Structure formats: structure tokens, C-alpha cells
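K.L.:
As annotated by Swiss-Prot, active site applies to His212. Per Swiss-Prot, NADH binding site is recorded for Gly10, Gly11, Asn12, Gly13, Phe35, Ala36, Asp37, Glu38, and the stated evidence type is experimental evidence. The substrate binding site feature in Swiss-Prot is assigned to Gln118. If you look up Swiss-Prot, you'll see Gln118, Thr143, His212 marked as pyruvate binding site, on the strength of experimental evidence. As a published mutagenesis entry, Gln118 to Asp appears in Swiss-Prot alongside the note: Drastically reduced enzymatic activity. Greater effect on catalytic efficiency for pyruvate than L-arginine or NADH. Listed in Swiss-Prot is the mutagenesis experiment Gln118 to Ala, annotated as follows: Drastically reduced enzymatic activity. Quoted from Swiss-Prot, the note on mutagenesis experiment Cys148 to Ala or Ser is: Reduced catalytic efficiency but no change in the activity. 3-fold decrease in affinity for pyruvate, 3-fold decrease for L-arginine and 2-fold decrease for NADH. Among the sequence features in Swiss-Prot, the mutagenesis site His212 to Ala is noted as follows: 2 to 10-fold decrease in specific activity. 77-fold reduction in affinity for pyruvate, 6-fold decrease for L-arginine and 3-fold decrease for NADH. Where Swiss-Prot documents Arg324 to Ala as a mutagenesis experiment, the accompanying text is: 2 to 10-fold decrease in specific activity. 119-fold reduction in affinity for pyruvate, 200-fold reduction for L-arginine and 4-fold reduction for NADH. For the mutagenesis result Asp329 to Ala, the note given in Swiss-Prot is 2 to 10-fold decrease in specific activity. 43-fold reduction in affinity for pyruvate and 18-fold reduction for L-arginine.
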Amino acid sequence: MTVKVCVCGGGNGAHTLSGLAASRDGVEVRVLTLFADEAERWTKALGADELTVIVNEKDGTQTEVKSRPKVITKDPEIAISGADVVILTVPAFAHEGYFQAMAPYVQDSALIVGLPSQAGFEFQCRDILGDKAAAVSMMSFETLPWACRIKEFGRKVEVLGTKSVLAASLIKGTAKTVDPLSTLQMLHGAEPVFRLAKHFLEMLIMSYSFVHPAILFGRWGSWDGKPVPEAPLFYQGIDQATADMLTACSNECKDVANAIMAACPGNDLSDVKDIYQWYLEYYHEDIQDDHDLYHAITTNKSYKGLVHPVKAVDGGVAPDFGNRYLTEDIPMGMIVFKGVAIAAGVAIPSNDKLIMWAQEKIGKEYLVDGALTGKDVATTRCPQRYGFNTLDAILTGKK
């Protein structure tokens, strides 16, 4: 049996996945990119040649994988019709366009994958696919599997590093699909090793979308507006107050998870960890001092040299609040979590404080007097936007 895979996107991740998946026996890869004339440019750039994926292995060696997608197109009917697996490797803000494009053509037995998904992926998918949403299966990954960069558009991409383990959540539909975990593992190769989370809300809650806003707030929350000489260190430059804010937001995540389990027995969110535990698990080899969250972040070697997003101004630099750390992490992260918290009846004052500060910085209005009634809520992926107003609706997809 040939597994038909549609890879959505034209960026670093789409290049990498297309090349790796197309190299597997019994796999047909179609690439769907809706952006401008990207499909035409990719087709022209590749010509009659093969796509090359350069993989930097953990032992220091390099492997070259050469393959060729069957088709690269802007036409969703060609790419989606009959596809067993549809994988979105585009930023969250672009998901809506792809869901709308696939809706008329996606088959009931399709597995729809967000790689990564970001919070609210399932709500948006269910809303746009309508009646089909109950049949299809949805899989959400927490991040991209690799650090990767296009070296030559349409022809060559390099994998700089590959994660060892990656978690995914799964909502099974009523129709029978290809086996989700083993199929995705086969498409990617030996690493990362994929593990299945117990619940899709575990992935949503543990996306920790408060981290970037909290660090920005910690550094710039009381900023006097005067330029600074250079961009401050981002993670390694946090203070104890920021670590305390991160802990408070994390505790509120646990509160919401516990409330959902109490209200809706049978929904297991017991794997929702506090952020300190998460750091110890995922970065144990990189952390030099792990006795508390503050030191776990500031001594994390993988964060060395990473600085705040800034823009040049007269006299130095100033914070760039138009960066994705706020423009994506608020509407596609914190607001989604806020919506779940409201449905669960749990107050999250620390998260609210960050949202109120951040929305002012990016000129948006989501939260008004603790309620999601702002004029820009319709641009977010909170469940309420789609009519999922209760815990039951959030969990089942039935409004």
C-alpha cells in the first residue's frame, strides 16, 4: 500500500519533511503551498532534479538524503484528494487558510497533523471542517522535530540538529486512518522518537505560551522608554521576579488541569508538569545549576547568547514588541489557554496580568475586565471564538 502524504507549506520544515518522507519506500509526497507563487517557484527551482536534505548527525557526520515529491502545487484538490496524511508545517496564523483549502477535498480517513500545532489547532480544525471533523483524526506536535534551514530554495535544506524525543497528542476520529504514531515515525526516521501524550489539552496547557511574554514583561514591564546600549540576554538575563512570575503562571496551568480532571472524570491530564520539572526533564544535560527555576534557566547552556528582540533607535536599541513572542504567543497561545480556564471556572490572575500588558504593547484588545470580549478575539484561536463555550464542548467538539 502506498501512503499518500500531503505536506503543507514551503518553508524550512516543509522542505525537510518533504525530502525525508519522499525518500521512504511506499510513500507518495505532494506539497501544497498556498503562499503567492511559491509552488511555481519551487517547481521551477527543482526542475528535473532531486531535493537534497543534508542531515547533521549527532556523531558529527553528515548524511545526504535525496528524493523527489510527486507534485508541488497551489491547487488543494490535486494535493489533498485521497491523501492519507495531511501535515501542516506552517506558522499557526496560516493554518486557517489551509484548513479552508482542504475542507472540500479531505477524506474522512485522513490524519491531519500540526507540526507543530500550537494552541487551538483542534478547535480551528473542528470549526472549519464542520461535519467532517468527527471522522478525521487530528494529531498535534509540540514543536518542529528539527532545527533546519533552507540552503537553496526548492533544492537543498540542512538539518542542523534533531530532537531526541517529541510528544504528540491524538484525537481519534470515527473513520479508520493509517496508524498515526508508526506512520509519522516512518516518515521522519529513527529520531526523534515520538511519544503519545495522554490528552490533547495536555499539549495545549504545556505549550507554556506564557514564557516569552513573562520574560519580556520582566525586562520591559517598568521600562522608562529610554534606549539601552545593546540587546539584553533573553533567558540568561532574567531576574528572580521573572522566575517567580513563570512559576505563578505554571501553577495556574496545573490548577486548570486539575479542575478539568475533577469536573470531567476520564480525562487524564496528570502529566501536566510545572515548568521547573519540565526544564529538568528536557534540558537536564544543558543545565549547570538545577536547584531552582531561576538557576535552571540562567545556567542553561542551550540559551547562551540569545537576546531580546530589539530594534535600532537613536541612542541604542529599544524592545521590538512586534516580534512573534507577543504577536503569536498571545493570540495563538495565552488567549487559548485563557479560554479553557474560563470554561473550567478557574481564575488565572498571573496569566491575566501578562495578557493585559502584552495586548497593550501590540495594540490589540482581547481581555476586557477578565472576560474574552475584546474586539480582537475573533483573530485568536480561543475555543469561544468557535462556539466551544463549555468544557464538554471543548472536550468533544460538539457545540
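Every residue gets a Cβ built from N, Cα and C, even glycine.
Context for these features, please: burial, neighbours, distances.
P.N.:
In the three-state DSSP reading, His212 (mutagenesis position) counts as helix. A 10 Å cutoff on Cβ-Cβ distances gives His212 (mutagenesis position) a total of 23 other Cβ atoms nearby, all chains included.
With a cut-off of 8 Å between CB atoms and residues at least 6 apart in sequence, the same chain places Thr89, Val90, Ile150 near Gly11 (NADH binding site), listed in sequence order. In the three-state DSSP assignment, the secondary structure recorded for Gly11 (NADH binding site) is coil.
Take the CB of Gln118 (mutagenesis position) and look out to 10 A: across all protein chains shown you find 25 other CB atoms. When secondary structure is read from DSSP and collapsed to three states, Gln118 (mutagenesis position) falls in the coil class.
If you take the C-beta of Cys148 (mutagenesis position) and look for same-chain residues 6 or more apart in sequence within under 8 angstroms, you find Asn12, Gly13, His15, Thr16, Val157, Glu158, Val159, Leu160.
Under DSSP, Arg324 (mutagenesis position) is assigned to a helix (H, G or I) in the three-state scheme. Arg324 (mutagenesis position): 14 other CB atoms within 10 A of its CB, across all protein chains.
Following the DSSP three-state reduction, the secondary structure of Asp329 (mutagenesis position) is coil.
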K.L.:
Please report the distance from the Cα of Ala36 (NADH binding site) to the Cα of Asp329 (mutagenesis position), rounded to the nearest angstrom.
P.N.:
25
K.L.:
For Glu38 (NADH binding site), just count the other CB atoms lying within 10 A of its CB, please.
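P.N.:
Excluding its own Cβ, the number within 10 Å is 19.
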K.L.:
Given the recorded pyruvate site (Gln118, Thr143, His212), which additional residues of the same chain have their Cβ within 8 Å of the Cβ centre, ordered by sequence?
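P.N.:
So the extra residues in range turn out to be Pro116, Glu142, Ser207, Ser209, Glu328, Asp329, Gly333.
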K.L.:
Out of Gly10, Phe35, Asp37, Gln118, Thr143, point to the one nearest Asp329 (mutagenesis position) in space (Cα versus Cα); all of them are recorded positions in the record.
P.N.:
Gln118
K.L.:
Select one residue from Asp37, Asp329: among these recorded positions, choose the one with the most other Cβ atoms within 10 Å of its Cβ.
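P.N.:
That would be Asp329, with the most Cβ atoms nearby.
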